[in-house]
Amino acid sequence: MDPIQLLFYVNGQKVVEKNVDPEMMLLPYLRKNLRLTGTKYGCGGGGCGACTVMISRYNPSTKAIRHHPVNACLTPICSLHGTAVTTVEGLGNTRTRLHPIQERIAKCHGTQCGFCTPGMVMSMYALLRNHPEPTLDQLTDALGGNLCRCTGYRPIIDACKTFCKASACCQSKENGVCCLDQEINGLAESQEEDKTSPELFSEEEFLPLDPTQELIFPPELMRIAEKQPPKTRVFYGERVTWISPVTLKELVEAKFKYPQAPIVMGYTSVGPEVKFKGVFHPIIISPDRIEELGVISQARDGLTLGAGLSLDQVKDILADIVQKLPEEKTQTYRALLKHLRTLAGSQIRNMASLGGHIVSRHLDSDLNPLLAVGNCTLNLLSKDGERRIPLSEEFLRKCPEADLKPQEVLVSVNIPWSRKWEFVSAFRQAQRQQNALAIVNSGMRVLFREGGGVIEELSILYGGVGSTIISAKNSCQRLIGRPWNEGMLDTRCRLVLDEVTLAASAPGGKVEFKRTLIISFLFKFYLEVSQGLKREDPGHSPSLAGNHESALDDLHSKHPWRTLTHQNVDPAQLPQDPIGRPIMHLSGIKHATGEAIYCDDMPAVDRELFLTFVTSSRAHAKIVSIDLSEALSLPGVVDIITADHLQEANTFGTETFLATDEVHCVGHLVCAVIADSETRAKQAAKQVKVVYQDLAPLILTIEEAIQHKSFFKSERKLECGNVDEAFKIVDQILEGEIHIGGQEHFYMETQSMLVVPKGEDGEIDIYVSTQFPKYIQDIVAATLKLSANKVMCHVRRVGGAFGGKVGKTSILAAITAFAASKHGRAVRCILERGEDMLITGGRHPYLGKYKAGFMNEGRILALDVEHYCNGGCSLDESLWVIEMGLLKLDNAYKFPNLRCRGWACRTNLPSNTALRGFGFPQAGLVTEACITEVAIKCGLSPEQVRTINMYKHVDTTHYKQEFSAKALSECWRECMAKCSYFERKAAIGKFNAENSWKKRGMAVIPLKFPVGIGSVAMGQAAALVHIYLDGSALVSHGGIEMGQGVHTKMIQVVSRELRMPMSSVHLRGTSTETVPNTNASGGSVVADLNGLAVKDACQTLLKRLEPIISKNPQGTWKDWAQTAFDQSISLSAVGYFRGYESNIDWEKGEGHPFEYFVFGAACSEVEINCLTGDHKNIRTNIVMDVGHSINPALDIGQVEGAFIQGMGLYTIEELSYSPQGTLYSRGPNQYKIPAICDIPTEMHISFLPPSEHSNTLYSSKGLGESGVFLGCSVFFAIHDAVKAARQERGISGPWKLNSPLTPEKIRMACEDKFTKMIPRDEPGSYVPCNIPV
């Protein structure tokens, strides 16, 4: 029998597969089989949106075509029969034409590293196919499933808003106030200079959107769907069989034959279990276009929805119904809609089915508690006939008598209409407001006797608080017949707490927070129902106390918008001179079309191998044995490399590559498996058997390291003035400490490399995503015992780095190169997201202890500080992080008597490393926490204490470097003015007085960010410029393009210096072959240093060619180049910059480590929900001193992207470790970086007028890192809001808020009767699920 063919279309091209592997996902099929590499791998679990494509399906019954976005990483190709797939390549390209969304996202500066851009483009494209003029709500909803680590989202929204109606407006007009009016939050801006600069792009130049020019749905697929009789398709793979029934009868027969086989529609539940949990299903049943599974019908008893409907379709259906029917009939539907709007991203909602969501019964399911309290029923079918069962707590607990039978199929769900005097509410709390699994969720329903007030039925279910969804049915039963009033509230809360219990060591942790949410939700339910009763019967229903009403309102929610005040080019500047102009990232269009090539986009090399790692499952253990036999016996496995193979090459400097006798962290590299495919390598890695013997001590936290004196090297120390004497003369002394959690880099492109032996003289080429090609060259040369001139490292671009692609990348590259050299074959190594997060480490967790002596007016005269960073198991950059922390801890303040000491702690965690800001975001937060506490003690605002202690005019730092603080004062004054500080502070006070359960807070933070490497040698740079005879130029330099736009700026430099159009200048990438002996790209100086080298090369060429140019001033570069060639004058030049003068003597505690300082200030206003811990950033103003901006568009992108990354660090990004040292948060489903829902509603960025700095490139300043710290303005604004909540509740005295300020910490700091009501567990009496490190 001939195998059944799989037929679908990709970008209008027919695809026919005869031998389909059911385990093949669409993403690898597109990338490897079809070589469409524009669709990116970001996480593999549907959490980041990098792999978004559009699927189009034709329904022959309705004659309609449905377009929707999906995650290609979770889409089996077997599910695509009869569909049309559109990828980013299908929209347009640079060779033919661009689609308007591709053009606009690039020209609106919505790309930086560009790795997320194709996914963003496809999400927006799918929206435009359905809604050519979308609303802003539709826009933000469409992009809710896409993550970006670089831009801060705002320019992406700007690009997409150009498709909306009235795209120039924020669409948030309220009380007559709009973003286009120069009034903000009702407070008029009074200053003349607050008028914003012209936009960084011109909408008038954009291509129009013409829906008639889109790809048509393939007519062949329409004909097949309408004319060919449907029949079950079966695809057989090596391990898995895929069955696609096309009628309900065939589906029932398949389920009868294979009762244990899962029925999948979107693969969003089964897929992650298969990929991440190792679940195996030999048979998969996937229904295709079965009409009964898509039924939508209304009857007297309610609404019936087919189990095969996607969650997005359910959302649209319910939204339509609630608009048409009275509220009393649609209580359950409104509650479901509330959760559907935040559940996952658009891609997952379009893939996941209603039936799959119900049957999977995840403990944190958002819909199941609501469906259960709404008395929904499930319509089942099997060979034995139809059956109807309630969607009850017993069903959700999988009780056999209430569950589906293995051979039964869920056909549809009946959702009853609600009745008069019936109220249904939905609650959830997550780490992030959208596209995040709930920490706790709940569905609650109450029915009153006629007339209201007395409970007739009550149902309360919770998710996230147990191994299954839990019902408080006993509590509900005891409350039936009782009146609904506030007097009973405490009784209800205690009853529920007694019934819905959580063990102190419960999975997921956050136990006290979850207990508090259980009763906080119950309180909100009481308020919502009371409000509903009052609407029904104003005279006889309980009235809400005025201070309770705020608990019912959502947090501040408007559409995001921004204003920019950037530097404008001097009118006298030549029009062709690009310096200072907002020029688009020169790879922006290629990012948007998918044509930009990243490391793993490179075509496979002949006989290429794939390498993957086996990592330790223990944090500190002796390796007793390693059994490789079973793994080596698997087909396709070529070799397994251990430390024994590397021998003395297993170390380089302080780093060891593969474990020898011991492992020192979970994620320690044990061995490397090499096979002929990625799949086979990963299968073999699972078969490597390692036996461990645990060792003591196990040190995970900073406190444990201090206890065991486990430090790298000795302390670092700086001191100025006489601290001990100053403490004797101050009015007050306080001591405190703050813990700052670590942060994952979460670059969108994971660690990637391809090593290709050249087959001659031992030469080897390394194509790698790194910030430091020279270091990889050195480490590989040492490993292979080659001279460096035979090892060439090439980097075209990097899909995000932030400091995370230096040390560990080099180790991975050395091992991969060893494998390639040993076997004489190319070897590719691409880490999966979970592997990357487990192995690589991130920002150092930090502990700051401070003792401050100050006068009553707030002036700090003495400060004694101790800093500790959690370095992990190897030194890496930990000592440098401590050094930078100590040098920069003063931030914007003059402390006349300061002693600071720091230690890098050795622990059994993966080695932590550099991350944007490099110690300053942690050290600065310690200082600002101290300032804030001093303010509280003095009864002053933190802004007053900051002003009193701020550097003024020309001053010296605690390490005796002189600088001028004039720009710092300007930034502070301008920020205070632009944010209307005093007016808004008063408005916040009024808001807080009127709202008991919502509070607002505001904070203004100054910034003095030193820029420099600390060493002349580490600051040197080189460049190479060629001029060709056609008048074009090629430039090479040592900097790495990782999203910051350094290549664009270098071409701007060449254009200015050679007076050559930018279109005539090209830059291919970075290579140790063209520019040797480069330094790492980082520290905000990449454009500074390399730009000065490029400038030097250009000036050398100009000087050399000056006689020729002067003789023919009207000539072109083609003329001048030809003349030079004819005269045997070289048209190539090397440029060099030796580095800024930089030094620091740690023995003397003085030096000049930094070339200059970036100054700035940020004001943020937030709103918090005291019951749940949610927060919303309402508005942020940022003022920066940038010198002379080389490219305002790129510089604003750096400031804004860094701010959002810093905001994530200080609020929602939380690493979670087990007490045994295992990292739990290994992907976007567990680790939450900011998404579109998290950005400030208003963002106002201003640059000071240009200022001169003679030593830097065109008086510019590096802005890559400084903005991260300004994110702490959100942290301290939340602190201010929490303080207001505590003061209202009469809670005095100090309290400690550590970073990140997650919903858990916010909620638990807002102490109230509910936090006092929950049971508390004695520390030390239990083993927690997770620990802070």
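Heads up, the Cβ atoms here are built off N, Cα and C, so glycines get one too.
No noted substitution is present; original residues retained.
A mean pLDDT of 97 is what the model gives for the domain '2Fe-2S ferredoxin-type' (4-91). The feature domain '2Fe-2S ferredoxin-type' is assigned by Swiss-Prot to 4-91, with sequence analysis given as support.
DSSP assigns C48 ([2Fe-2S] cluster 1 binding site) to coil in the three-state reduction, outside any helix or strand. For C43, C48, C51, C73, the entry in Swiss-Prot reads [2Fe-2S] cluster 1 binding site.
One natural variant named in Swiss-Prot is H109 to Q, and its note says In strain: 129/Sv. Neighbour count (other Cβ atoms within 10 Å of the Cβ, all protein chains): 28 for H109 (variant position).
For C113, C116, C148, C150, the entry in Swiss-Prot reads [2Fe-2S] cluster 2 binding site, with the evidence type similarity to another entry. The Cβ of C150 ([2Fe-2S] cluster 2 binding site) lies under 8 Å from the Cβ of Q112, C113, C116, G800, G1043, G1197, G1201, each on the same chain and at least six residues away in sequence.
While the structure shown retains the original residue, Swiss-Prot records the natural variant A168 to G with this note: In strain: C57BL/6 X CBA and 129/Sv.
The domain 'FAD-binding PCMH-type' feature in Swiss-Prot is assigned to 235-420.
Where Swiss-Prot documents R449 to T as a natural variant, the accompanying text is: In strain: C57BL/6 X CBA. Under DSSP, R449 (variant position) is assigned to coil, being neither helix nor strand in the three-state scheme.
For R492 to A, Swiss-Prot lists a natural variant annotated as follows: In strain: C57BL/6 X CBA; requires 2 nucleotide substitutions. Of all Cβ atoms in the shown protein chains, 23 besides its own fall within 10 Å of the Cβ of R492 (variant position). R492 (variant position) carries a helical DSSP state (H, G or I).
Under the heading of mutagenesis, Swiss-Prot lists V806 to E and annotates it as follows: Decreases substrate affinity and activity on benzaldehyde, phthalazine and acetaldehyde, while increases affinity for more hydrophobic aldehydes like retinal. Abolishes catalytic activity; when associated with R-884. Non-local contacts of V806 (mutagenesis position) by the CB criterion (under 8 A, 6+ apart in sequence, same chain) comprise T770, Q771, F772, Y775, E877, T913, A914, A1080, G1082.
For the natural variant E857 to D, the note given in Swiss-Prot is In strain: 129/Sv. The Cβ neighbour count for E857 (variant position), using a 10 Å radius and every protein chain shown, is 11.
Cβ neighbour count for M884 (mutagenesis position) (all protein chains, 10 Å cutoff from its Cβ): 23. According to Swiss-Prot, the mutagenesis experiment M884 to R carries this note: Abolishes catalytic activity on phthalazine and acetaldehyde. Decreases catalytic efficiency on benzaldehyde and retinal. Abolishes catalytic activity; when associated with E-806.
Taking the Cβ of E983 (variant position) as centre and 10 Å as the limit, one finds 14 other Cβ atoms among all the protein chains shown. Variant annotation in Swiss-Prot: E983 to D, described as In strain: C57BL/6 X CBA; the structure shown retains the original residue.
When secondary structure is read from DSSP and collapsed to three states, N1169 (variant position) falls in the strand class. Spatially close to N1169 (variant position) yet at least six residues away along the chain are L555, W997, K998, H1175, judged by Cβ distances under 8 angstroms. As a natural variant entry, N1169 to D appears in Swiss-Prot alongside the note: In strain: C57BL/6 X CBA and 129/Sv.
Around E1265 (mutagenesis position), the same-chain residues six or more apart in sequence whose CB sits under 8 Å from its CB are R916, G917, F918, F920, F1009, G1083, S1084, A1202, listed in sequence order. Quoted from Swiss-Prot, the note on mutagenesis experiment E1265 to Q is: Abolishes catalytic activity.
Look at C1329 (variant position): DSSP puts it in coil. In the structure as shown, the Cβ atom of C1329 (variant position) sits within 10 Å of 18 other Cβ atoms. Here the residue is the original one, while Swiss-Prot reports the natural variant C1329 to W with the comment In strain: C57BL/6 X CBA and 129/Sv.
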Packing count at C116 ([2Fe-2S] cluster 2 binding site) (other Cβ atoms within 10 Å of its Cβ): 29
Additional residues around [2Fe-2S] cluster 1, ordered along the sequence, whose Cβ is within 8 Å of the centroid of C43, C48, C51, C73: L27, K40, Y41, G42, G44, G45, G46, G47, G49, A50, N71, A72, G119, R833, P1228
Alpha-carbon spacing, C148 ([2Fe-2S] cluster 2 binding site) to C1329 (variant position), which is rounded to whole Å: 30
[2Fe-2S] cluster 2 site, defined by C113, C116, C148, C150: further same-chain residues with Cβ within 8 Å of the Cβ centre: T111, Q112, G114, F115, T117, R149, T151, M748, G799, G800, G1043
Other CB atoms within 10 A, centred on C51 ([2Fe-2S] cluster 1 binding site): 28
Most Cβ neighbours inside 10 Å, all chains, among the binding-site residues C73, C148: C148
Which listed residue (C43, C113) has most other Cβ within 10 Å, given these are binding-site residues: C113
Using Cα positions only, nearest of the variant positions to C51 ([2Fe-2S] cluster 1 binding site) (R449, R492, E857, C1329): C1329
DSSP-derived class (H/G/I helix, E/B strand, else coil) of E1265 (mutagenesis position): coil
Assigned element (helix, strand, coil) containing C113 ([2Fe-2S] cluster 2 binding site), judged by DSSP: coil
